[in-house]
Amino acid sequence: MATRNPPPQDYESDDDSYEVLDLTEYARRHQWWNRVFGHSSGPMVEKYSVATQIVMGGVTGWCAGFLFQKVGKLAATAVGGGFLLLQIASHSGYVQIDWKRVEKDVNKAKRQIKKRANKAAPEINNLIEEATEFIKQNIVISSGFVGGFLLGLAS
């Protein structure tokens, strides 16, 4: 038994309208934590007392500062040791540095960085605005984090 297919419908019509969405404005209006955690998350720390917020920020800041200090010491030791070995090798005659070539390469790198910095400025400004807004909305826990971070660096 043969079935009869209906004629194809014309889906394009004059009354179809589409809304144009500007993604840059959308991104500015919607905070990054809403995109990651959903709209119901919000700043959860506002539910806690000021003392609890300061303690939470202080403890997380201290942990971050302590880890930053340990990793920073290791990185500084590695970089400093590398420079020391390079200096010894240069003084002993194993390595000769072509300073004109180094200067040329550094100037080339500076030009490339300036070009890239001019292109990335809007994205960086948007990120800075979001971070500033986050800090303003959560000033208590942010100040606790900064204090804890500095204590973690000192310990």
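Using N, Cα and C of the backbone, Cβ positions are placed for all residues, glycine too.
Where a substitution is noted, the model still shows the residue that was there originally.
Shown in sequence order, the list is empty: the chain has no residue 6+ apart in sequence with a C-beta less than 8 angstroms from the C-beta of S17 (mutagenesis position). According to DSSP, S17 (mutagenesis position) is assigned to coil rather than to any helix or strand. Mutagenesis annotation in Swiss-Prot: S17 to A, described as Almost complete loss of interaction with MAP1 LC3 family proteins; the structure shown retains the original residue.
What Swiss-Prot says about the mutagenesis result for Y18 to A is this: Impairs interaction with MAP1 LC3 family proteins. Here the Cβ of Y18 (mutagenesis position) has 5 other Cβ atoms within 10 Å, regardless of which shown protein chain they belong to.
Swiss-Prot documents Y18 to W as a published mutagenesis change and attaches the note Abolishes phosphorylation by SRC.
Sequence-distant contacts (6 or more apart, same chain, Cβ under 8 Å) of V20 (mutagenesis position) do not exist in this structure. According to Swiss-Prot, the experimentally introduced change V20 to A is described as follows: Significantly impaired mitophagy-inducing ability.
What Swiss-Prot notes for the published mutagenesis of L21 to A is this: Impairs interaction with MAP1 LC3 family proteins.
What Swiss-Prot notes for the published mutagenesis of N118 to A is this: Loss of binding to ULK1 and inhibition of mitophagy. Counting only same-chain residues six or more apart in sequence, none has a Cβ lying under 8 angstroms from the Cβ of N118 (mutagenesis position).
Among the mutagenesis entries in Swiss-Prot is K119 to R, noted as: Strong loss of ubiquitination level. K119 (mutagenesis position) carries a helical DSSP state (H, G or I).
With respect to their backbone Cα atoms, K119 (mutagenesis position) and Y18 (mutagenesis position) stand 31 Å from each other.
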